[in-house]
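Peer 1: Structure below; questions to follow.
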Amino acid sequence: MRGRLCVGRAAAAAAAVAVPLAGGQEGSPGGGRRGSRGTTMVKKRKGRVVIDSDTEDSGSDENLDQELLSLAKRKRSDSEEKEPPVSQPAASSDSETSDSDDEWTFGSNKNKKKGKARKIEKKGTMKKQANKTASSGSSDKDSSAESSAPEEGEVSDSDSNSSSSSSDSDSSSEDEEFHDGYGEDLMGDEEDRARLEQMTEKEREQELFNRIEKREVLKRRFEIKKKLKTAKKKEKKEKKKKQEEEQEKKKLTQIQESQVTSHNKERRSKRDEKLDKKSQAMEELKAEREKRKNRTAELLAKKQPLKTSEVYSDDEEEEEDDKSSEKSDRSSRTSSSDEEEEKEEIPPKSQPVSLPEELNRVRLSRHKLERWCHMPFFAKTVTGCFVRIGIGNHNSKPVYRVAEITGVVETAKVYQLGGTRTNKGLQLRHGNDQRVFRLEFVSNQEFTESEFMKWKEAMFSAGMQLPTLDEINKKELSIKEALNYKFNDQDIEEIVKEKERFRKAPPNYAMKKTQLLKEKAMAEDLGDQDKAKQIQDQLNELEERAEALDRQRTKNISAISYINQRNREWNIVESEKALVAESHNMKNQQMDPFTRRQCKPTIVSNSRDPAVQAAILAQLNAKYGSGVLPDAPKEMSKGQGKDKDLNSKSASDLSEDLFKVHDFDVKIDLQVPSSESKALAITSKAPPAKDGAPRRSLNLEDYKKRRGLI
């Protein structure tokens, strides 16, 4: 018979043990067991452990059941009384099995919440484990030690504390290294190695895999912490740098303010001293005046006749009075002079400029500089004023700075400034920087707030004082005087010379040339050859400029005339080509009977001159022989008959003998090419051209179109 031992385990309650026999009864000690192999299965939470064995010793089974029940009761009572802290397994370890002997005890099952199936191959091992559990149940210390022992994959509190302290110490050090308590082979100390050796191969691989995953997670966290620490360190360094820079700026501003305050204090102390002296002198004068008033009042009150000594004092008294009056005059003069000096040294508006509007009062625009650049007062008026100068571009935007004019210089380049030309430049100062700029780079716009603050910072950093309101008022007055300046003849001559010096060409070449010729003649008369040579060079230069301007002026005109002449020649050539082509077409054209031709009648009698006709007849007779053309003498006779001056007898003879007229020999074999005869026939039939241009005859269709019939 085979017997089975089932051990059930609940999640929250105490462990309960049931041993079903082969016949289905629980707890009967008489069950027998047969078989040579045993199998143990452990399920999660509501699992059961089933042990099949074929040992013949039934008494050992009963003892084992009793020992297991007693052990479970003891563990429950001990846990209720003592309630010792149980170390929880690590979250990252997924191993739920172990090779320890506590798996066969109920105490260890009470502490654990999960388990895995396990097989026992030998019967002797089961007996040894049962004996061990029995011995452990008998001793409370052993059971408590076993219950408090950490499971596989768990980390004890001491280990966690040590690891946390080590991590803190490592984090405090700069060269931190990752360490999770295991070596490179994922094994710990000797106890850990022994415990892993006791596991099966599958459990060992699972445990190592869990450790690898845990190591990766911890390593990732370690790297993230390290990066965060480095970032925090960088932020701290940057903050420290910023704080140091701010402190330096504050120190500079404090130093500058202290300098300004010390200077103001010195000025105030001097002013107070002068005020004290002045107040003392005034008090003395007041006291003397009061004394005099008191004396006169006493004398009037007494109304007694005045003595000569009282009215006319002695010389000594007069001298004393004179001395006192001189002293009072001196004190008043000194006080007035002190006041004047104080006004000069410490004007009422001695405060430095604080707004861009105040500085804009002495700003010069490019338009003003263009008007004044040739004036005699230019250098004097401009020095001390301010301009808005362009220094270049930044991100495709122009950049301007506030600069003070310290002087006027002449540059090597002559440039165009509006409607005039000049070579003058402004020497500008911005803080410690000084540079020469041309007038064309000055802006017409006013100073902005940002530009004003930039200039103010540059002045403070250079340790220079800002201009006061009194200086600005004085400069503004000088600008107004320049606007209302009255010119004299000498100023006008200087302005004209200055403008002519930079002018490319004179406004009137003829006038300039005549003036130079006069000067040359005067120099030659006086015998000054050097001056005459200089004037001749000027004349040559003037002629060259005039020729260059003439070439430039007539350049376009000559080009246009050349184009017109070329077009005319081309039109003539094209018209000749068209005439030749039309004549060829006329020759090759066949006769059209429907074409209307010009048929202007001609009077035969008046058609030709008789002398010309006789010459033609003589040529024809010489070529073809006499009597070839009978029509010619006939026409001749007709013409002579009509004419009154001709002989009537010859005409009557020709008209009477008609047979003789037709009695002549005709040569048929003529040595004339056919092409020539054809050409003669065509030319004779063609209408005469008018004005040398061919004229095409109208056909019926063109005629109807012109008349509006079609």
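From the backbone N, Cα and C atoms, a Cβ is placed for every residue, glycine too.
Checked Swiss-Prot, it gives:
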type	residues	note
DOMAIN	353-484	domain 'Plus3'
MUTAGEN	Arg401 to Glu	Loss of binding to single-stranded DNA
MUTAGEN	Glu410 to Lys	Reduced binding to single-stranded DNA
MUTAGEN	Arg429 to Glu	Loss of binding to single-stranded DNA
MUTAGEN	Gln434 to Ala	Reduced binding to single-stranded DNA
MUTAGEN	Arg435 to Glu	Loss of binding to single-stranded DNA
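Describe the structural context of these features.
Peer 2: Taking Cβ-Cβ distances under 8 Å and a sequence separation of 6 or more, the neighbours of Arg401 (mutagenesis position) in its chain are Arg388, Ile389, Ile391, His430, Glu451, Lys454, Trp455.
Classification of Glu410 (mutagenesis position) by DSSP places it within a strand. In the structure as shown, the Cβ atom of Glu410 (mutagenesis position) sits within 10 Å of 11 other Cβ atoms.
DSSP classifies Arg429 (mutagenesis position) as strand under the three-state reduction.
Secondary structure at Gln434 (mutagenesis position), taken from DSSP and collapsed to helix, strand or coil, is strand.
Listed in sequence order, Gln427, Leu428 are the same-chain residues six or more apart from Arg435 (mutagenesis position) with CB atoms under 8 A from its CB.
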Peer 1: If you count the C-beta atoms lying within 10 Å of each candidate's C-beta, which of the mutagenesis positions Arg429, Gln434 ends up with the smallest number?
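Peer 2: Checked Arg429, Gln434; of these mutagenesis positions, fewest Cβ neighbours within 10 Å: Gln434.
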Peer 1: Report, in whole Å, the straight Cα-to-Cα distance of Glu410 (mutagenesis position) from Gln434 (mutagenesis position).
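Peer 2: On Cα coordinates alone, these residues lie 16 Å apart.
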Peer 1: For the domain 'Plus3' (353-484), what's the mean pLDDT in this predicted model?
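Peer 2: Summarising the domain 'Plus3' (353-484) by its mean pLDDT gives 91.
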Peer 1: Can you tell me how far the Cα of Glu410 (mutagenesis position) sits from the Cα of Arg429 (mutagenesis position), in Å?
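Peer 2: Their Cα atoms are separated by 17 Å.
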